[in-house]
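Asks: OK, Swiss-Prot features for this one:
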- 55-126: domain 'POTRA' (DOMAIN)
- L29 to R: No change in activity. Correctly assembled, interacts with FtsB and FtsL, but fails to localize efficiently to the cell division site; when associated with R-32. Does not insert into the membrane and lack of activity; when associated with R-32 and P-38 (MUTAGEN)
- L32 to R: No change in activity. Correctly assembled, interacts with FtsB and FtsL, but fails to localize efficiently to the cell division site; when associated with R-29. Does not insert into the membrane and lack of activity; when associated with R-29 and P-38 (MUTAGEN)
- V38 to P: No change in activity. Does not insert into the membrane and lack of activity; when associated with R-29 and R-32 (MUTAGEN)
- D91 to K or Q: Does not affect localization (MUTAGEN)
- K113 to D: Impairs localization (MUTAGEN)
- E125 to K: Impairs localization (MUTAGEN)
- D237 to N: Localizes to mid-cell, but is unable to form a functional complex with FtsL/FtsB (MUTAGEN)
Amino acid sequence: MSQAALNTRNSEEEVSSRRNNGTRLAGILFLLTVLTTVLVSGWVVLGWMEDAQRLPLSKLVLTGERHYTRNDDIRQSILALGEPGTFMTQDVNIIQTQIEQRLPWIKQVSVRKQWPDELKIHLVEYVPIARWNDQHMVDAEGNTFSVPPERTSKQVLPMLYGPEGSANEVLQGYREMGQMLAKDRFTLKEAAMTARRSWQLTLNNDIKLNLGRGDTMKRLARFVELYPVLQQQAQTDGKRISYVDLRYDSGAAVGWAPLPPEESTQQQNQAQAEQQ
């Protein structure tokens, strides 16, 4: 190969090499430009999304059947955590825990965020079937909880009493005895169980029953059997049944009380009408 041809070939290779290097450098520069743009854009977008002034959680939507919970209860629970976060930064689990701790009558709460600035909260309240030891309420599953007294003052519920931690046991006894009494149109107004498992009941007509320990259903059946006789005697004597002590193998001790003035007058008028 001649020297001229060799020089030409070397020259072409140098040009090609420079072109390849230039292309490679351009590719690297383009890639760096793209990466820089993505990073900068991502940083800007993230900063924008985290800016509480741009995406504050400013709307509150409450759902679920509510009897005791007010809108302000939820609002104050959230504000107690501090300034609300943004859509991206606010942890809904923290809000959920806060509501459950501050509002003991809430059975279940779910919190979720709705783009761009909405907080949706669904509430499920406990449903009371009786009052428990005056200060609390109890639901059908035996869960005890408290509600501000002023929000339950108009509710007429039976009263249950028992040692701490005995709500389920008292509730079960209340149901069983209530079912037996309902057959004879009695309603339980109060049911109390002592630490020694001794039972005292108050009926809707304010008659108090002392059942003692053990054989409570048997003793309750005895009262149902005796009641017509006792009621007849009460009407004859112009008195009312105050209490019936059934802590005996048979029979019962009965306490009597004067009739209220209105009932006494009504009974006298009825007796006079019958004589005429």
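Note that Cβ sites are derived from N, Cα and C of the backbone, with glycine treated the same way.
Just so you know, the substitutions we noted aren't modelled in this structure.
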Asks: Give the number of CB atoms, excluding that of E125 (mutagenesis position) itself, located within 10 Å of its CB.
Replies: 20
Asks: Measuring Cα to Cα, how many Å separate L29 (mutagenesis position) from D237 (mutagenesis position)?
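Replies: Here the two Cα atoms are 111 Å apart.
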Asks: Using C-alpha atoms only, work out the spacing between D237 (mutagenesis position) and E125 (mutagenesis position) and round it to an integer in Å.
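Replies: Here the two Cα atoms are 50 Å apart.
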Asks: Nearest of the mutagenesis positions to K113 (mutagenesis position) by CA-CA distance, picking from L32, D91, E125?
Replies: D91
Asks: Rounded to a whole number, how many Å is the Cα of E125 (mutagenesis position) away from the Cα of D91 (mutagenesis position)?
Replies: 23
Asks: Please list, in sequence order, the residues in the chain of L32 (mutagenesis position) that are at least six apart in sequence and whose C-beta is under 8 Å away from its C-beta.
Replies: none
Asks: Cβ-Cβ under 8 Å from D91 (mutagenesis position), same chain, 6 or more residues apart: which ones?
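Replies: Listed in sequence order, they are G85.
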Asks: Could you check what DSSP calls E125 (mutagenesis position) once collapsed to helix, strand or coil?
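Replies: Strand, per DSSP.
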Asks: Per DSSP, D91 (mutagenesis position) is which: helix, strand or coil?
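Replies: Reduced to three states, the DSSP call for D91 (mutagenesis position) is coil.
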Asks: Name the secondary structure element type, per DSSP in three states, that contains K113 (mutagenesis position).
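Replies: DSSP assigns K113 (mutagenesis position) to strand.
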Asks: If you draw a 10 Å sphere on the Cβ of K113 (mutagenesis position), how many other Cβ atoms land inside?
Replies: 17
Asks: Express the predicted model's confidence over the domain 'POTRA' (55-126) as a mean pLDDT, rounded to an integer.
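Replies: On average, pLDDT over the domain 'POTRA' (55-126) sits at 92.
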